[in-house]
Amino acid sequence: MFLRQEDFATVVRSTPLVSLDFIVENSRGEFLLGKRTNRPAQGYWFVPGGRVQKDETLEAAFERLTMAELGLRLPITAGQFYGVWQHFYDDNFSGTDFTTHYVVLGFRFRVSEEELLLPDEQHDDYRWLTSDALLASDNVHANSRAYFLAEKRTGVPGL
């Protein structure tokens, strides 16, 4: 269920959003990051993912989002649950007048790069980086780097 922009703004202003993030690994042990074109985290490299819609099961959201973000429809059983995370942003999808709060369910899985059909709606570029390279880059958003930092994983529910 997609909301009108005004209604969605009320939701984002008032409540946390639920989303899925995908920690996608290739056969070389590199991880997929896309350069975000939209707020929040605009201009940063970020793992693929997206919001769960109202009345959408996690299984359906996983399949919809893997198709939308990777061009490859995968069942939720393809992913290893990677914990419950919290993401806080100073801006929102429409500007800087209120913050955004996400409760994020992480899923990690391996894919064959050749199977992916990466879209350009949410990201204007993609890269595969080793965990060391993405941790060393200030252009990778802190919320994505956290998935690879042992001290950030400590105490994360589900890990």
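Just so you know, glycine gets a Cβ as well, placed from its N, Cα and C.
Annotation source Swiss-Prot lists substrate binding site at PHE2, LEU3, PHE8, ARG36. DSSP assigns LEU3 (substrate binding site) to coil in the three-state reduction, placing it in neither a helix nor a strand. Sequence-distant contacts (6 or more apart, same chain, Cβ under 8 Å) of LEU3 (substrate binding site) comprise VAL11.
Residues or ranges marked as Mg(2+) binding site in Swiss-Prot (evidence: experimental evidence): GLY49, GLU69, GLN122. The number of other Cβ atoms within 10 Å of the Cβ belonging to GLN122 (Mg(2+) binding site), over all protein chains shown, comes to 16.
In the predicted structure, the domain 'Nudix hydrolase' (13-153) carries a mean pLDDT of 95. If you look up Swiss-Prot, you'll see 13-153 marked as domain 'Nudix hydrolase', on the strength of sequence analysis.
In Swiss-Prot, a mutagenesis experiment is listed as ASP21 to Ala, annotated with the note Increases Km for GDP-mannose 5-fold. Reduces activity 120-fold. Counting Cβ atoms from all protein chains shown, ASP21 (mutagenesis position) has 25 others lying within 10 Å of its own Cβ.
Quoted from Swiss-Prot, the note attached to the mutagenesis of ASP21 to Asn states: Increases Km for GDP-mannose 9-fold. Reduces activity 400-fold.
Taking the Cβ of ARG51 (mutagenesis position) as reference, residues of its chain lying under 8 Å away and at least six apart in sequence are, in sequence order, LEU17, VAL18, SER19. The mutagenesis experiment ARG51 to Lys is recorded by Swiss-Prot, whose note states: Increases Km for GDP-mannose 40-fold. Reduces activity 10-fold.
In three-state terms derived from DSSP, ARG64 (mutagenesis position) belongs to a helical segment. According to Swiss-Prot, the mutagenesis experiment ARG64 to Gln carries the following note: Increases Km for GDP-mannose 80-fold. Reduces activity 24-fold.
A mutagenesis experiment is reported in Swiss-Prot for this position, GLU69 to Gln, and the note states: Increases Km for GDP-mannose 10-fold. Increases Km for magnesium 40-fold. Reduces activity 150-fold. Long-range Cβ proximity for GLU69 (mutagenesis position), meaning a same-chain Cβ under 8 A and a gap of 6 or more residues, is found for PHE22, GLY34, PRO48, GLY49, GLY50, PRO119, GLN122.
What Swiss-Prot says about the mutagenesis result for TYR102 to Phe is this: Increases Km for GDP-mannose 7-fold. Reduces activity 100-fold. When secondary structure is read from DSSP and collapsed to three states, TYR102 (mutagenesis position) falls in the strand class.
Here the residue is the original one, while Swiss-Prot reports the published mutagenesis HIS123 to Gln with the comment Increases Km for GDP-mannose 5-fold. Reduces activity 2000-fold. Taking the Cβ of HIS123 (mutagenesis position) as reference, residues of its chain lying under 8 Å away and at least six apart in sequence are, in sequence order, GLY34, LYS35, ARG36, THR37, PHE46, PRO48.
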Record-listed substrate binders PHE2, LEU3, PHE8, ARG36 have a maximum CA to CA distance, in Å, of 22
For TYR102 (mutagenesis position) and PHE2 (substrate binding site), determine the Cα separation and express it in whole Å.
-> 17
Please work out the helix, strand and coil residue numbers for the domain 'Nudix hydrolase' (13-153) from the DSSP assignment.
-> 38 helix, 51 strand, 52 coil
Euclidean distance between Cα atoms of ASP21 (mutagenesis position) and ARG64 (mutagenesis position), Å = 13
